[in-house]
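Participant: According to Swiss-Prot, the record shows the following:
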type	residues	note
BINDING	Cys453	heme binding site
MUTAGEN	Val126 to Ala	No effect on activity towards tetrahydroalstonine
MUTAGEN	Lys212 to Arg	Reduces activity towards tetrahydroalstonine
MUTAGEN	Val308 to Ile	Reduces activity towards tetrahydroalstonine
MUTAGEN	Val452 to Ile	Acquires the capacity to convert geissoschizine to polyneuridine aldehyde; slightly increases activity towards tetrahydroalstonine
Amino acid sequence: MDQLMNFSLTSPIFLLLSSLFLIILLNKLMRGNKIQKGKKLPPGPKKIAIIGNLPSNGRFTSLIVFLNNLAEKYGPIMHLRIGQLSAVIISSAEKAKEILNTHGVRVADRPQTTVAKIMLYNSLGVTFAPYGDYLKQLRQIYAMELLSPKTVKSFWTIMDDELSTMITSIKSEVGQPMILHDKMMTYLYAMLCRATVGSVCNGRETLIMAAKETSALSASIRIEDLFPSVKILPVISGLKSKLTNLLKELDIVLEDIISAREKKLLSQPQQPLMLDEEDMLGVLLKYKNGKGNDTKFRVTNNDIKAIVFELILAGTLSSAAIVEWCMSELMKNPELLKKAQDEVRQVLKGKKTISGSDVGKLEYVKMVVKESVRLHPPAPLLFPRECREEFEIDGMTIPKKSWVIINYWAIGRDPKIWPNADKFEPERFSNNNIDFYGSNFELIPFGAGRRVCPGILFGTTNVELLLAAFLFHFDWELPGGMKPEELDMNELFGAGCIRENPLCLIPSISTVVEGN
């Protein structure tokens with residue numbers, strides 16, 4: 001019987017028949033997905049086949065060039081059909097503002113992807129939760145408690161502690177080529193685990209492993225999400241099994257963390273909280289027990305687990321990518337590197353190290369970060385919105401359930417907005433108040449409107465702190481005698497906009513700082 005089962009599931013005949021069945025089924029679904037008569041959709045190419053015209057080599061530039069070429073032909077509002085997916089691509093700041101402001105409620109939902117449904121406990125996190133009362137209340141908790149300015153300030157001690165560990169690690173390897181990304185990820189995972197669930201976390205390795213795996217599985221548009229009515233697709237592809245097994249490991253750790261904290265609170269109800277216990281988990285447990293600021297709003301264990309995991313997931317890869325691009329651009333432009341280092345070392349003159357409290361004083365560092373996310377946004381295509389109802393814009397119909405995707409990469413390099421759009425010029429932000437908090441639509445790398453990222457302050461504080469620490473403590477050079485103009489700046493589209501080849505640099509301890 002075992003041999004028969006193994007043969008039936010793995011034999012070439014079974015795989016061939018399954019593939020033929022799948023192709024026939026998907027093509028039938030694509031043919032059957034008709035456009036309503038009398039509706040004028042935004043212009044766009046004909047329906048794209050299952051693989052079709054989309055670039056398949058995984059290169060970021062291939063996908064972006066493909067979309068930008070289409071936008072030049074069809075305009076800033078463009079319609080694509082990919083499988084069962086109806087997608088509207090927005091490629092201008094003006095139209096992004098109209099969509100996200102004027103029609104904000106209509107596009108306030110998120111598509112329910114396979115990864116989010118499983119790994120976020122049926123999309124309970126703030127990123128993918130359906131628009132409604134739950135999401136509104138959750139965003140308020142983020143703004144007022146979880147990631148408020150006061151809370152972020154309270155995390156400075158944790159940031160400083162983990163940053164010191166990272167700096168010590170780099171100092172032990174001076175003179176040797178190192179991958180900067182690896183050092184940053186170690187810092188970010190350690191800092192985020194402490195900020196979310198406290199210093200005592202026996203399952204930290206599992207949390208990190210699950211975050212890495214989930215990021216990898218979310219790195220591209222998946223065929224399972226292009227044909228949502230074919231429920232068997234995630235099973236055939238093996239995605240459902242992989243995610244389910246991953247969630248089991250993650251869930252055990254998160255349940256243990258919650259249980260341990262609840263037992264401690266019950267056994268010592270009157271004892272003041274330690275610093276690391278004034279974390280995000282502590283805030284969420286208040287809402288589980290009806291002791292939050294809004295006593296009517298309650299969360300379950302699944303809510304807490306989804307929120308905690310999402311916070312760890314969202315705060316690592318994007319932050320590391322931003323700093324890596326900042327350092328890449330500065331190494332490519334030595335005069336800008338000197339200017340940034342001079343500012344940091346002048347502001348911190350007389351100090352031996354940098355702290356979270358220092359980043360607010362570093363104006364040029366902030367400009368470097370803004371310019372970096374303009375050119376190399378952490379999400380070149382912003383998280384898709386899903387239309388809650390049909391509506392019209394410029395006489396064109398945006399269908400219900402269609403995905404609305406903001407092509408921020410195109411906006412960030414639009415020559416109508418940005419002079420010398422392809423050139424790295426932090427000074428362009430010196431005489432204006434443009435920020436990336438969602439009100440300036442020419443700079444929305446973290447989204448805008450009702451689904452703007454609630455963790456911008458926390459994320460940018462970490463980014464600015466990491467970048468300033470690298471500039472303050474170390475001098476840097478490219479390996480192998482490489483010249484600045486020889487440094488490749490190739491981008492790769494995956495879970496975000498990352499370097500195709502990780503940035504490798506050689507650090508040396510700054511004699512200016514050490515001599516203070």
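Even glycines carry a Cβ here, placed using N, Cα and C.
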Participant: For the mutagenesis positions listed here (Val126, Val452), which one has the lowest count of neighbouring CB atoms within 10 Å of its own CB?
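Facilitator: Each of the mutagenesis positions Val126, Val452 was scored; lowest Cβ tally within 10 Å is Val452.
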Participant: Which secondary structure state does DSSP assign to Val126 (mutagenesis position), in the simple three-class scheme?
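Facilitator: Assignment for Val126 (mutagenesis position) reads coil.
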Participant: Please report the number of other Cβ atoms within 10 Å of the Cβ of Lys212 (mutagenesis position).
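Facilitator: Looking across every protein chain shown, the total is 16.
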Participant: Within 10 Å of the Cβ of Val308 (mutagenesis position), how many other Cβ atoms can you find? Include all protein chains, please.
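Facilitator: Around Val308 (mutagenesis position), other Cβ atoms within 10 Å: 23.
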Participant: Out of Val126, Lys212, Val308, which of these mutagenesis positions is nearest Cys453 (heme binding site) by C-alpha distance?
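Facilitator: Among Val126, Lys212, Val308, Val126.
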Participant: Pop the Cα-Cα gap between Val308 (mutagenesis position) and Val452 (mutagenesis position) into the table, whole Å please.
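Facilitator: One finds 18 Å between the Cα atoms of these residues.
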Participant: Please report the Cα separation of Lys212 (mutagenesis position) and Val308 (mutagenesis position) in Å, rounded to an integer.
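Facilitator: Pair distance, Cα basis, whole Å: 15 Å.
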Participant: About how far apart, in whole Å, are the alpha carbons (Cα) of Val308 (mutagenesis position) and Val126 (mutagenesis position)?
Facilitator: 11
